[in-house]
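Heads up: the structure comes next, in structure tokens.
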Amino acid sequence: MEAVLNELVSVEDLLKFEKKFQSEKAAGSVSKSTQFEYAWCLVRSKYNDDIRKGIVLLEELLPKGSKEEQRDYVFYLAVGNYRLKEYEKALKYVRGLLQTEPQNNQAKELERLIDKAMKKDGLVGMAIVGGMALGVAGLAGLIGLAVSKSKS
């Protein structure tokens, strides 16, 4: 599962599917499969703007798809949001998938990895806030020391 989350699309694939998508769009109608393939590539990009664009395309597809297609759309919506560190949204999608398919092992593993990332980022966030608080307290102490010495 971690391989799926960390996999990057090749530039060649991204360009190939973008060209196909743009060609169909210019002709007036993009097929669901073409839109999904392009979105799937975008979600695996190393650029956050591409990932966001892929998420938008997947969200557009969601109401149009069959049950099987929706499962894929929701899964990659969770993956895209995970890659953007939008863990709450990623969890929303993966838990929705687990409601309809409680035995889906891929979704269970993705949920576990999202929870793990949230805990890790939460701890890192707390450490940063704690470090900033110590820095402010230290600075206040130095200012207090300087003021008391200047009065002496």
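Each Cβ is built from the backbone N, Cα and C atoms, and glycine gets one as well.
Recorded in Swiss-Prot as a mutagenesis result, LEU14 to Pro carries the remark: Approximately 40% of cells display fragmented mitochondria. Under the three-state DSSP scheme, LEU14 (mutagenesis position) falls in the helix class.
Taken residue by residue with DSSP, LEU42 (mutagenesis position) is part of a helix. Cβ neighbour count for LEU42 (mutagenesis position): 26 (other Cβ atoms within 10 Å of its Cβ, all protein chains included). Where Swiss-Prot documents LEU42 to Pro as a mutagenesis experiment, the accompanying text is: Less than 15% of cells display fragmented mitochondria.
Here the residue is the original one, but Swiss-Prot notes a mutagenesis experiment at this spot, LEU58 to Pro: Less than 15% of cells display fragmented mitochondria. Within the same chain, the residues at least 6 positions away from LEU58 (mutagenesis position) whose Cβ sits under 8 Å from its Cβ are PHE36, ALA39, VAL43, TYR73, TYR76, LEU77, GLY80, listed in sequence order. Taken residue by residue with DSSP, LEU58 (mutagenesis position) is part of a helix.
Following the DSSP three-state reduction, the secondary structure of LEU77 (mutagenesis position) is helix. Record note (Swiss-Prot) on the mutagenesis of LEU77 to Pro: Less than 15% of cells display fragmented mitochondria. Shows greatly reduced binding to DNM1L.
Quoting Swiss-Prot on the mutagenesis of LEU91 to Pro: Less than 15% of cells display fragmented mitochondria. Shows greatly reduced binding to DNM1L. A sphere of 10 angstroms centred on the C-beta of LEU91 (mutagenesis position) encloses 18 other C-beta atoms. In the three-state DSSP assignment, the secondary structure recorded for LEU91 (mutagenesis position) is helix.
One entry in Swiss-Prot concerns the mutagenesis experiment LYS149 to Ala. Its note says: Protein localizes to both mitochondrion and endoplasmic reticulum. Protein localizes to endoplasmic reticulum only; when associated with A-151.
Among the mutagenesis results in Swiss-Prot, LYS151 to Ala has the note: Protein localizes to both mitochondrion and endoplasmic reticulum. Protein localizes to endoplasmic reticulum only; when associated with A-149. The residue drawn here is the original one.
The Cβ neighbour count for LEU77 (mutagenesis position), using a 10 Å radius and every protein chain shown, is 25. In this structure, the C-alpha atom of LEU42 (mutagenesis position) lies 7 angstrom from that of LEU14 (mutagenesis position).
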